[in-house]
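Below you'll find the structure, written out as structure tokens, and then a few comments.
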Amino acid sequence: MWIIEAEGDILKGKSRILFPGTYIVGRNVSDDSSHIQVISKSISKRHARFTILTPSEKDYFTGGPCEFEVKDLDTKFGTKVNEKVVGQNGDSYKEKDLKIQLGKCPFTINAYWRSMCIQFDNPEMLSQWASNLNLLGIPTGLRDSDATTHFVMNRQAGSSITVGTMYAFLKKTVIIDDSYLQYLSTVKESVIEDASLMPDALECFKNIIKNNDQFPSSPEDCINSLEGFSCAMLNTSSESHHLLELLGLRISTFMSLGDIDKELISKTDFVVLNNAVYDSEKISFPEGIFCLTIEQLWKIIIERNSRELISKEIERLKYATASNSTPQKIIQPQRHIQKNIVDDLFSVKKPLPCSPKSKRVKTLENLSIMDFVQPKQMFGKEPEGYLSNQSNNGSAQNKKSGDNSEKTKNSLKSSSKKSANTGSGQGKTKVEYVSYNSVDKGNSSPFKPLELNVVGEKKANAEVDSLPSENVQESEDDKAFEENRRLRNLGSVEYIRIMSSEKSNANSRHTSKYYSGRKNFKKFQKKASQKAPLQAFLSLSEHKKTEVFDQDDTDLEPVPRLMSKVESIPAGASSDKSGKSSISKKSSNSFKELSPKTNNDEDDEFNDLKFHF
């Protein structure tokens, strides 16, 4: 703002503040907001006109004065500024000191610029006070500049000290609040005649420091208080950088979170972060690095022993890191190891899942025979009656399924004994499924391993699908259900037991030329002569050679090309919806017709053991 004063008594011995506006200077005018009276008979009644322009945005950063325009009002002796005559149209001046001589007046008027640039910490407060302060000739802004003389602190309830306030305190800027601005606007009329009535901002600053415990006692106690320490910081604010420089720190900056140089940070004593970017989940620093925000650092600075506090914290973190450090586990890449597929399939130690892509986890309590007979289909709808037991069923459902499975087991055991007795007497060919109950109930595995049961052996937990009575008539619904019930090739192994009558055992020597090369042929032949009718297990390769079953390629997809799929139940077998299969007399005759076609027309009593994948 511009202030004028003069030697002698031409201005009544007072200094006056010139706010932006127009003033008429003469000996016959009154002193008010638009006139300046000069007591001298050597000047005209209306001698000159002074005009003060409002400050510009550039003036806030330069601290330069507002334009001072002087125009002579056609006087006899004219007007001089800095010993130069003012032109007829007037002249404007940007100097900070002006010496104005009016006509033949023996005294000069001295005009000088008092710089006052106010910085705001809050944009809302800036928009509220900017226009009023500009009318007083005071430039305002948000950014720090070398010309800033006053800093308006935000004193809202619950607000903490900001980085701008810290920096303003350390560089000895006068800190004020909105109460000072209100008082400044009310004394405008009174300070026109006497500039000494201008409110003192230092008194306001002292009151703020005295009543606020977030400030140190003086800026001198904080400047260079951390000299000798080094820190790293994110280069987001110039005020933060200047603040740390005033504290005496050696600063290493990184431009962004992705540009963090851990080797550079490991050489520093601590890391300083702004609150705006502080996020422990996004920023990861090496162990033993002391990280803190600027607000936390300022709280340490307030204490008189700030150097000792920081040194102790750094030593504590380094000691904790050295004592608790454990080598990080290096994750080795998994190498592909070839496994013996046969051992994985037939080993009792490694249970097989129901299907290769199945993610269902079944407990032993929810496990039933139907789960193995009818696995979930990969494509199409599930067959009716299929039990899909999930692992998250309630205890009531588990109990109910357990009771049903017990009833099914008892019925299967009784029917199995009857079918075995009738089959051996009448010479029927019987098909049985492999028992899946070889896993103990205490086993924690959700899948049961597959196991072969030799006919004639008695096991405590054996489960065999029984053959229903021959009087059951096959209906169209049963045939449709049977077609949907048959196993699809989802990667599990299926065993079908082929038993022949004692009469057909006599002809086994004629068919030995097809199976004598098998390793287990003599073993099964020996067991069959002692305990039960002869059994044979035909592999997939032998099945292709003998052409026992017709290949149906329509049902092979999406089965892997290295495997093949055959029907789980021979033609002629019927089943009801409870999962029980039966073979009539007609089916036994048709089953014998499936023997290999040779010149001797020999029967194939051994049928096949089919491997499904």
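Placed from the backbone N, Cα and C atoms, the Cβ positions cover glycine too.
Modelled residues match the original; the substitutions are not represented.
Taken from Swiss-Prot, the feature domain 'FHA' applies to 23-86, supported by sequence analysis.
Shown for the domain 'BRCT 1' (107-186): DSSP residue counts in helix, strand and coil, namely 30 helix, 16 strand, 34 coil. Positions annotated as domain 'BRCT 1' by Swiss-Prot: 107-186.
Sequence annotations record features per position, and here Swiss-Prot assigns domain 'BRCT 2' to 228-302 based on experimental evidence.
One entry in Swiss-Prot concerns the mutagenesis experiment ARG27 to Ala. Its note says: Strongly decreased ability to recognize and bind phosphorylated proteins. Within 10 Å of the C-beta atom of ARG27 (mutagenesis position) sit 18 other C-beta atoms, taking all shown protein chains into account.
Sequence-distant contacts of LYS45 (mutagenesis position), defined by Cβ-Cβ distance under 8 angstroms and a gap of at least six in the same chain, are GLY26, ARG27, ASN28, VAL29. Swiss-Prot lists LYS45 to Ala among its mutagenesis entries, and the accompanying note reads: Strongly decreased ability to recognize and bind phosphorylated proteins.
According to Swiss-Prot, the experimentally introduced change LYS76 to Ala is described as follows: Strongly decreased ability to recognize and bind phosphorylated proteins. Under the DSSP three-state reduction, LYS76 (mutagenesis position) is assigned to coil, being neither helix nor strand. Long-range Cβ proximity for LYS76 (mutagenesis position), meaning a same-chain Cβ under 8 A and a gap of 6 or more residues, is found for SER44, GLY103.
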What are the DSSP helix/strand/coil residue counts across the domain 'FHA' (23-86)? 6 helix, 23 strand, 35 coil
